[in-house]
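A short worksheet on the structure shown next.
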Amino acid sequence: MSNITIYHNPACGTSRNTLEMIRNSGTEPTIILYLENPPSRDELVKLIADMGISVRALLRKNVEPYEQLGLAEDKFTDDQLIDFMLQHPILINRPIVVTPLGTRLCRPSEVVLDILQDAQKGAFTKEDGEKVVDEAGKRLK
């Protein structure tokens with residue numbers, strides 16, 4: 001079993017790029033397709049705490065439930081926002097990566113490089129053509 005876990009959405013380019021950077025370090029992570037297998041309340045609360053971000057910072061804003069539920073309004077408690085994320089996992093921003101070096105919301109995808117123990121094994125270019133890692137495995141930005 002891998003010591004890296006990614007909460008992944010294969011339809012998301014940022015999530016796909018993050019997964020490939022993990023693989024470029026020589027590790028095959030545990031992949032949780034969080035839309036199909038959402039985290040439990042306790043797991044979600046722990047992820048948020050470990051990332052050191054607010055509950056609201058994990059909310060995706062550009063999805064239908066956000067508008068339908070009126071989540072832009074500042075009237076909801078953190079517990080209520082977590083309830084909404086559990087009921088509508090599409091509201092959980094992604095990808096979230098957990099490694100021995102920390103837990104991060106990897107937006108942009110190269111944030112994952114900050115928490116990988118192993119160096120990149122070679123060049124990495126994002127799907128959009130942006131070069132992130134050179135041939136020697138060194139981060140470019």
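Along the chain as shown, residues are numbered 1 onward.
Each Cβ is built from the backbone N, Cα and C atoms, and glycine gets one as well.
For reference, Swiss-Prot has these:
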ACT_SITE  C12  active site, nucleophile
MUTAGEN   C12 to A or G  Mutant is sensitive to arsenate
MUTAGEN   C12 to S  Loss of reductase activity. Mutant is sensitive to arsenate
MUTAGEN   R60 to K  22-fold decrease in catalytic efficiency with arsenate. Mutant shows low-level resistance to arsenate
MUTAGEN   K61 to A, E or R  Mutant retains arsenate resistance
MUTAGEN   H88 to R, S, V or W  No change in reductase activity. Mutant retains arsenate resistance
MUTAGEN   C106 to V  Mutant retains arsenate resistance
MUTAGEN   R107 to K  Mutant retains arsenate resistance
MUTAGEN   E127 to D  13-fold decrease in catalytic efficiency with arsenate. Mutant is sensitive at high arsenate concentrations
MUTAGEN   E127 to K  17-fold decrease in catalytic efficiency with arsenate. Mutant is sensitive at high arsenate concentrations
MUTAGEN   D128 to K  9-fold decrease in catalytic efficiency with arsenate. Mutant is relatively resistant to arsenate, but is more sensitive at higher concentrations
MUTAGEN   D128 to A  4-fold decrease in catalytic efficiency with arsenate. Mutant is relatively resistant to arsenate, but is more sensitive at higher concentrations
MUTAGEN   E130 to A  3-fold decrease in catalytic efficiency with arsenate. Mutant is relatively resistant to arsenate, but is more sensitive at higher concentrations
MUTAGEN   E130 to K  5-fold decrease in catalytic efficiency with arsenate. Mutant is relatively resistant to arsenate, but is more sensitive at higher concentrations
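Over all protein chains present, the Cβ of R60 (mutagenesis position) has 16 other Cβ atoms lying within 10 Å. Comparing local CB density within 10 A for the mutagenesis positions E127, D128, E130, the maximum falls on E130.
When the alpha carbons of E130 (mutagenesis position) and R60 (mutagenesis position) are compared, the span between them is 24 angstrom. Neighbour density for K61 (mutagenesis position): within 10 A of its CB lie 11 other CB atoms from the protein chains shown. With all protein chains in the displayed structure included, the most crowded Cβ environment within 10 Å among the mutagenesis positions H88, R107 is that of H88.
Neighbour counts of Cβ atoms within 10 Å were compared across the mutagenesis positions C12, C106; the minimum falls on C12. Taking the C-alpha atom of H88 (mutagenesis position) as reference, the shortest distance to any of the mutagenesis positions C12, C106, E127, D128 belongs to C12. Ranking the mutagenesis positions C12, K61, E127, D128 by Cα distance from C106 (mutagenesis position) puts C12 first. Rounded to a whole number, the C-alpha distance linking E127 (mutagenesis position) with R60 (mutagenesis position) is 22 angstrom.
Spatially, by CA atoms, the mutagenesis positions C12, R60, K61, R107 include one closest to D128 (mutagenesis position), and that is C12.
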